[in-house]
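According to Swiss-Prot, the protein carries these features:
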ACT_SITE  Asp128  active site, proton acceptor
BINDING   Ile15, Gly16, Ser17, Gly18, Ser19, Phe20, Gly21, Asp22, Ile23, Lys38  ATP binding site
DOMAIN    9-277  domain 'Protein kinase'
MUTAGEN   Lys38 to Arg  Increases the period lengths of circadian rhythms and displays an increase in hypophosphorylated per. No effect on interaction with Bdbt
MUTAGEN   Pro47 to Ser  In dbtS; shortens the behavioral period
MUTAGEN   Met80 to Ile  In dbtL; lengthens the behavioral period
Amino acid sequence: MELRVGNKYRLGRKIGSGSFGDIYLGTTINTGEEVAIKLECIRTKHPQLHIESKFYKTMQGGIGIPRIIWCGSEGDYNVMVMELLGPSLEDLFNFCSRRFSLKTVLLLADQMISRIDYIHSRDFIHRDIKPDNFLMGLGKKGNLVYIIDFGLAKKFRDARSLKHIPYRENKNLTGTARYASINTHLGIEQSRRDDLESLGYVLMYFNLGALPWQGLKAANKRQKYERISEKKLSTSIVVLCKGFPSEFVNYLNFCRQMHFDQRPDYCHLRKLFRNLFHRLGFTYDYVFDWNLLKFGGPRNPQAIQQAQDGADGQAGHDAVAAAAAVAAAAAASSHQQQQHKVNAALGGGGGSAAQQQLQGGQTLAMLGGNGGGNGSQLIGGNGLNMDDSMAATNSSRPPYDTPERRPSIRMRQGGGGGGGGVGVGGMPSGGGGGGVGNAK
């Protein structure tokens with residue numbers, strides 16, 4: 001029996017779960033366009049979907065904000081239909097054997113800071129910054145980072161008067177304990193600084209593969225929160241970031257030193273990482289680790305031709321030229337030369353073995369099976385399928401905030417499971433939603 005929503009959308013299989021409600025793959029009946037459909041039972045004690053849809057509508061028009069297509073109710077459910085997105089950063093992290101190269105971390109950091117900046121500019125804080133809540137786009141927006149799941153978002157100031165919410169203490173932990181700021185653990189009301197501190201932990205999670213306060217044993221959730229808090233408080237920023245460029249220490253120090261109602265200097269934080277990116281000699285070619293894992297090594301003629309076929313006008317020719325330049329540079333430079341630059345930024349340290357392995361365009365291969373994490377079938381069978389080209393841009397600066405054609409990943413039908421966003425296919429987004437006081 002065919003299930004329909006609003007007589008406009010055909011309801012398909014479940015592809016994930018958000019902090020509140022389940023997410024399904026849907027199809028627009030008239031056009032065949034695939035969408036994400038979030039459902040929430042109308043009998044739930046604390047309905048959130050209507051509130052979340054208002055947040056999304058407030059954010060509409062921002063780069064990396066999912067487009068809301070339709071909101072309403074159908075039978076026993078509140079419904080929100082939104083733009084379909086690709087895999088979450090948590091899914092991609094698992095796909096890349098739970099370690100990102102420094103280049104990929106810096107490419108992501110720039111976009112993620114921009115997304116948080118935009119949300120704050122609209123007078124809201126997210127309060128659940130984690131890899132599951134950042135998704136990659138699809139098609140032409142395949143390398144654009146999106147931020148999702150506003151189920152825990154909160155207005156931190158009045159839009160007209162700009163009056164900030166008051167400082168409070170004895171607040172319950174809201175968000176995910178693994179990435180929560182120190183002040184959140186201490187029961188202090190969250191503000192803009194806390195979103196950015198959480199992002200700092202996400203970036204170090206990508207660098208390290210795991211944070212020092214993961215995997216702690218406890219009898220119950222409350223004790224686990226306490227153990228995470230104790231470990232986080234006792235781990236200095238210098239120790240946490242040991243073996244990685246000092247910019248990560250500077251970033252976290254900056255976040256922790258901010259006052260409760262202080263406006264963060266987002267430009268300064270982006271510049272920290274952009275300067276490091278340039279110093280290491282990386283190129284803004286939008287080639288992330290997951291691109292290399294699938295396609296391997298330098299550009300080949302077929303990939304360059306795909307870029308040419310998929311791009312428009314002069315931008316297309318520029319992309320092709322840049323892709324060719326990346327191929328030539330990758331062929332000419334050795335892994336040792338690239339690693340030398342990374343080592344210099346690390347002050348002589350070599351970083352982790354897995355990190356070194358991914359520098360200089362060296363590739364890894366995963367041939368089928370389950371990549372682990374959140375029950376996502378990552379590759380093999382009906383798993384990950386990248387069917388668009390990776391068109392590089394010939395630029396020394398990151399033009400992330402223009403929604404131009406980027407390298408892309410299109411997800412085809414695959415194993416479901418997991419939760420957290422509006423991803424689809426073999427890489428559904430996320431790992432069990434946001435939740436209040438998630439102990440992950």
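Backbone N, Cα and C define each Cβ position, glycine as well.
Surface or core, plus neighbours and distances: that's what I need for these features.
According to its DSSP assignment, Asp128 (active site, proton acceptor) is coil.
The Cβ of Ile23 (ATP binding site) has 28 neighbouring Cβ atoms from other residues within 10 Å, across all protein chains displayed.
The Cβ neighbour count for Lys38 (mutagenesis position), using a 10 Å radius and every protein chain shown, is 26.
Taken residue by residue with DSSP, Pro47 (mutagenesis position) is part of neither helix nor strand, so it is coil. Counted within 10 Å of its Cβ, the other Cβ atoms near Pro47 (mutagenesis position) come to 15, all protein chains included.
Listed in sequence order, Ile37, Lys38, Leu49, Glu52, Ser53, Tyr56, Ile68, Trp70, Cys71 are the same-chain residues six or more apart from Met80 (mutagenesis position) with CB atoms under 8 A from its CB. According to its DSSP assignment, Met80 (mutagenesis position) is in a strand.
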Could you round the CA separation between Pro47 (mutagenesis position) and Ser17 (ATP binding site) to a whole angstrom and send it over?
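About 15 Å separate the Cα atoms of these two residues.
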Give the three-state DSSP assignment (helix, strand or coil) for Gly21 (ATP binding site).
coil
Restricting to the same chain and to sequence separations of six or more, state which residues have a Cβ under 8 Å from that of Gly21 (ATP binding site).
Lys38, Leu39, Glu40, Gln48, Leu49, Asn78
Fewest other Cβ atoms within 10 Å: which of the recorded positions Ile15, Ser17, Asp128 wins that one? Let me know.
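Least crowded of the recorded positions Ile15, Ser17, Asp128, by Cβ count within 10 Å, is Ser17.
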Whole-number Å only: compute the distance from the Cα of Ser17 (ATP binding site) to the Cα of Asp128 (active site, proton acceptor).
15
